[in-house]
Every structure is written in structure tokens, then in C-alpha cells.
Amino acid sequence: MLRRQARERREYLYRKAQELQDSQLQQKRQIIKQALAQGKPLPKELAEDESLQKDFRYDQSLKESEEADDLQVDDEYAATSGIMDPRIIVTTSRDPSTRLSQFAKEIKLLFPNAVRLNRGNYVMPNLVDACKKSGTTDLVVLHEHRGVPTSLTISHFPHGPTAQFSLHNVVMRHDIINAGNQSEVNPHLIFDNFTTALGKRVVCILKHLFNAGPKKDSERVITFANRGDFISVRQHVYVRTREGVEIAEVGPRFEMRLFELRLGTLENKDADVEWQLRRFIRTANKKDYL
């Protein structure tokens, strides 16, 4: 069993490396194509690459849609997307406060097929191993600082990725006036202003936490709105009336900011870092990554 998992992991990493290499090559060819169309000089590293320019003329027959498909290197969800519903476990750090436990309950209600697990004395490798054996697709771990939720980690099984978000301005359901009852039907999802490749990667991670398929009778809406790399999460219910549509917020309400994306699972500290927020760079606060 362990040998098979190790072999599958090696095969997956090799396939992922090949796809990333092809994606980088395709991006370089796209830069050459744009430079030729606009009459701009090529960057020095591309101008000196003779093999890249030699093969460029054979790429002119590629359609834009095919080029876009070549850049889609994220196949972690391909095996189960739209075929089976996600199975999610929500847990916390050790010895959680009352407020963090309450927030974990509300996050559990946010996802239709989620189960909340008391952390107890579980160490992370044993917890991940138990999730894999039980057929869990995603693990959500919440952390806090002095009773205030500070981070949310999403790890997909069996091979990753693992996305870590910082939490800001957390408002729980019981802090919202007239929040109403929590609906547990499959929600409609709204993803707003995710324009970059990294943004679409984050959308792929978040949307696969929910069930696929039509939701005609659902009156529940969850919104993920990107504003300056801060993802605002809001949950509403709506009711159709004679005068139109009335909406009400049911919570919880918080902002997330991505600060690290790894290719492996949560217990794998040696996994490759796909993206990491580097605040010490001068342009870190001026550039939008999502």
C-alpha cells in the first residue's frame, strides 16, 4: 500500500513537472508572438534562444483555445470533478478556544458535505493518513491567535495542492443581527474579479469544495469577491416576492488572503512551493496577484 502511494506520488510529480515545463515554453512562445505582432524587441533571453525561434513557425496553426488548454496544468481534481461529491473534514488547531470551535461549526455548515472533527491529540501526519484511508477529498484546518481566527488551510487529497489563507475581519453568525436560520442546501457560487492564472487556480480549489450540478431550487448564494487580493466571503439567502427579490445575509462573514500554495499535502513539509506571498519585495503592496 505504501509502495503504491509512493509510486503514484512520483508519477504525479513527474507529470506535473512536464506540464509546468510545457506551460513555461508555451508562455515564451506567446511572448514572441505578441512581440512580432506589436513590433517590439524581444527580451534578451528569448532573443538568444535559437531553438525556440526555429520552432515558432510551426506553432502558428495552434488556435487560441488550444493554447489556453495547454496552460491548464492543474489536473489534481480531474479524476473526481463532477463525478463524485467532495467529502470534507473541518478541524482546528490543538486546544481550540470556544470562539474557534464555534467558527469551525459555522465553516462546517458553509460546505454541504463537511464533517467537523475534534482535533484531540491527533498529530498532522496521522490526521492526514486517517483522511486518506476514509476517502476524504479535502481537509480544512483553522488556526487562531488569542481567540481570533487567523488562518484557514485547505489541503486536497491524495496529492495536493495545499492552500493557506490568512483570515481578516471575521464576523460570526451570532454576531450578525437577524441572521436567520442556516440553510444546508447546495448553494449557488459567485466568483468575482479573479483574472490571473493564480486567481483561476484559487477558484478551482474553492469551487471543488462544493457539490457540482444544477441547483434550481436553491435559495442560498455564497460569494467570493476578490478586492485587492483580499477575498471577501459572504453568504446570503434570497426570497422572491411580488415586488422583486429580497436578500438577507446569514453569515459567517470574513476576508481571506492567500499567502502560500504548495503542490503536496498538508503533512509534507518538503513539497514544492507553487506560489508564496513575499511582503519584503518593494512592489508587494502595489501588485495584485489574483
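Glycine residues also receive a Cβ, built from the backbone N, Cα and C atoms like all the rest.
Feature annotations, courtesy of Swiss-Prot:
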| type | residues | note |
| --- | --- | --- |
| DOMAIN | 86-267 | domain 'Brix' |
| MUTAGEN | Arg119 to Ala | No effect on RNA binding |
| MUTAGEN | Arg201 to Ala | No effect on RNA binding |
| MUTAGEN | Arg220 to Ala | Loss of RNA binding |
| MUTAGEN | Arg253 to Ala | Loss of RNA binding |
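For Arg220 (mutagenesis position) paired with Arg201 (mutagenesis position), the C-alpha to C-alpha distance reads 24 Å.
By neighbour count, meaning other C-beta atoms within 10 Å, the densest spot among the mutagenesis positions Arg201, Arg220, Arg253 is Arg201. Neighbours of Arg119 (mutagenesis position), defined as other CB atoms within 10 A of its CB across all chains, total 18. Cα separation, Arg119 (mutagenesis position) to Arg201 (mutagenesis position), rounded: 29 Å. Between the alpha carbons (Cα) of Arg201 (mutagenesis position) and Arg253 (mutagenesis position) lies a span of roughly 23 Å. Under the DSSP three-state reduction, Arg201 (mutagenesis position) is assigned to helix.
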